[in-house]
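Engineer: Here Swiss-Prot flags Asn143, Gly168, Asp170 as Ca(2+) binding site. The substrate binding site annotation in Swiss-Prot covers His243, Arg323, His420, Asp421, Asp465, Arg469. Residues or ranges marked as active site, nucleophile by Swiss-Prot: Asp325. Under the heading active site, proton donor, Swiss-Prot lists Glu354. In Swiss-Prot, a mutagenesis experiment is listed as Val380 to Thr, annotated with the note Decreased activity with beta-cyclodextrin as substrate, but an increase in starch hydrolyzing activity compared to the wild type. No effect in pullulan hydrolyzing activity. Among the mutagenesis experiments that Swiss-Prot reports, Ile388 to Glu is described with the note: Decreased activity with starch as substrate, but an increase in beta-cyclodextrin hydrolyzing activity compared to the wild type. No effect in pullulan hydrolyzing activity.
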Amino acid sequence: MFLEAVYHRPRKNWSYAYNGTTVHLRIRTKKDDMTAVYALAGDKYMWDHTMEYVPMTKLATDELFDYWECEVTPPYRRVKYGFLLQQGHEKRWMTEYDFLTEPPRNPDRLFEYPFINPVDVFQPPAWVKDAIFYQIFPERFANGDTRNDPEGTLPWGSADPTPSCFFGGDLQGVIDHLDHLSKLGVNAVYFTPLFKATTNHKYDTEDYFQIDPQFGDKDTLKKLVDLCHERGIRVLLDAVFNHSGRTFPPFVDVLKNGEKSKYKDWFHIRSLPLEVVDGIPTYDTFAFEPLMPKLNTEHPDVKEYLLKAAEYWIRETGIDGWRLDVANEVSHQFWREFRRVVKQANPDAYILGEVWHESSIWLEGDQFDAVMNYPFTNAVLDFFIHQIADAEKFSFMLGKQLAGYPRQASEVMFNLLDSHDTARLLTQADGDKRKMKLAVLFQFTYFGTPCIYYGDEVGLDGGHDPGCRKCMEWDETKHDKDLFAFYQTVIRLRQAHAALRTGTFKFLTAEKNSRQIAYLREDDQDTILVVMNNDKAGHTLRCLSGMHSGPICGTTMS
């Protein structure tokens, strides 16, 4: 046994309450080192009568390690536990202090989950597990009211998008096309920012309490939210709390009054006057963008202002949650207070952070419910679209992430394949719809909440920003009807089978130098086998004996 690789800690993703009665236990071992792993678990006050060996299953594997998991339901909501590691006939018992060659005589030195306190259980909104999101960039979705068009608005779709052009998209345009969303089958919408700003993307907020007049007003948003709710569609708005815009009145005051401004501590200012020297602003910003000064969210007045805005739009319009821009650059303390305020306003609100990398520190139940799952995006693109990862590497990329988060976080992770910040999926696939369909099929049959970027379903293409922000095509003769029907099919498939949303996931085939995968999604009602060939040539796969016990074991698939 390679005991140096064995790892467990009684916290985070290794030992956590999945709900009010169940604890999930995980342990890491060297890849292919153990033939079996068990948790020995029981009540410390009734150890002799309650201790049992619980078999652990292999949750995931990466290049170096296997990750094992089991579920225990302690009758009194507390559990003492250790692990039995087995390599053939060799056995080791792992306690909190050491490895033993014999079973521990008493539970004193075992690990402990002291008590499942309901208030401490990380519980994302249940509805998100069943959600299928559709992302809308409002300025480019539909122009429903030409009276609010900004000066210089171009005719719809008459030119390629630029960083500064406007086409007149607005909230009324979304209202006018809700039938399209219902026909597609989505049940949640995420809007990029709607609040008053100078740009077409609105990530430079001027007023956090006003809908940009270009899009409509608060009443229009309220009408849109109500109409969406009537159709069973949830609504998520974008909050830009890392930075404001240059026209944000407190920043304008600092520009005007400098050291005398009562708002100078609302921002991270290194020197006055505010200026840009050799391309670097004298104040902190998003990236080095002078139009986006970074907010000091530790300042009590800033904190109060932003938290009031977060609560205001939930109470005034009934939105179902927030997506948080540049969330990883804002303090954890602020996000903890944000969660408290938002969940008080709507306990069922979904809090989604924009974090592009490993995110476990935000997913412990005190900050976000989920993050935008770009590591998932990268894995899917590497395997299906760019074909720079083989099946084994693909499974490793996903396995490492799956083992890194508690299950309830994985169930609501925001799984996207493209967005307003990336090239469109069809463009990345070089127009190959076969690749695109495989990627989408995996997205809809994997853990997490899938999101469709507006227009993907009708064949919209486009490179990186601003190319990915084209006007939505509303001429149905130009729609890719085959692609639209495919999206409808995978949406119906996911909605019809709970196993695809919350069931277990297991790769059956994901081999080195292979472009074929097979995996199972399984719950008490369904066992769903998914087989994909990401190669132009045909292949035959066989489910190996012992990989799964059931009717499909030993099946040959061509």
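In case you wondered, yes, glycine gets a Cβ from its N, Cα and C as well.
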Engineer: Pop the Cα-Cα gap between Asn143 (Ca(2+) binding site) and Val380 (mutagenesis position) into the table, whole Å please.
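Structural biologist: Counting only the Cα atoms, the answer is 33 Å.
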Engineer: Tell me, by DSSP, whether Glu354 (active site, proton donor) is helix, strand or coil?
Structural biologist: coil
Engineer: For the binding-site residues His243, Arg323, His420, Arg469, work out the Cβ neighbour count at 10 Å and name the residue with the minimum.
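Structural biologist: The binding-site residues His243, Arg323, His420, Arg469 were compared, and His420 has the fewest Cβ atoms within 10 Å.
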Engineer: Arg469 (substrate binding site) to Asn143 (Ca(2+) binding site): how many Å between their Cα atoms?
Structural biologist: 15
Engineer: Helix, strand or coil for Asp325 (active site, nucleophile)? Use DSSP.
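Structural biologist: Where Asp325 (active site, nucleophile) sits, the three-state DSSP reduction gives coil.
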Engineer: Nearest by CA distance to Asn143 (Ca(2+) binding site): which of the recorded positions is it, out of His243, Arg323, Asp325, Asp465?
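Structural biologist: The answer is Asp465.
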Engineer: So how far apart do the substrate binders His243, Arg323, His420, Asp421, Asp465, Arg469 get, largest Cα to Cα in Å?
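Structural biologist: Of all Cα pairs among the recorded substrate binders, the widest measures 22 Å.
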Engineer: Which number gives the other C-beta atoms within 10 angstroms of the C-beta of Ile388 (mutagenesis position), all protein chains shown included?
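Structural biologist: For Ile388 (mutagenesis position), the count of other Cβ atoms within 10 Å is 9.
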Engineer: What other residues of this chain sit with their CB within 8 A of the center of the CB atoms of Asn143, Gly168, Asp170, the recorded Ca(2+) site?
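Structural biologist: Once Asn143, Gly168, Asp170 are set aside, the remaining close residues are Glu139, Ala142, Gly144, Asp145, Thr146, Asn148, Asp149, Thr153, Trp156, Phe167, Gly169, Gln172, Gly173, Gln214.
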Engineer: Could you give the Cα-Cα distance between Gly168 (Ca(2+) binding site) and His243 (substrate binding site), in whole Å?
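Structural biologist: For Gly168 (Ca(2+) binding site) versus His243 (substrate binding site), the Cα atoms are 25 Å apart.
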Engineer: If you measure from the C-alpha of Asp325 (active site, nucleophile), which of the recorded positions His243, Glu354, Ile388, His420 fall inside 10 Å?
Structural biologist: His243, Glu354
Engineer: Tell me which of the recorded positions Arg323, Glu354, Ile388, His420, Asp421 ends up closest to Asp170 (Ca(2+) binding site) in space, Cα to Cα.
Structural biologist: His420
Engineer: Given the binding-site residues Asp170, Asp421, Asp465, and counting only Cβ atoms in the protein chains shown, which has the most within 10 Å of its Cβ?
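Structural biologist: Of the binding-site residues Asp170, Asp421, Asp465, the highest Cβ count within 10 Å belongs to Asp170.
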Engineer: Within 10 Å of the Cβ of Asn143 (Ca(2+) binding site), how many other Cβ atoms are there?
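Structural biologist: If we count other Cβ atoms within 10 Å of Asn143 (Ca(2+) binding site), we arrive at 24.
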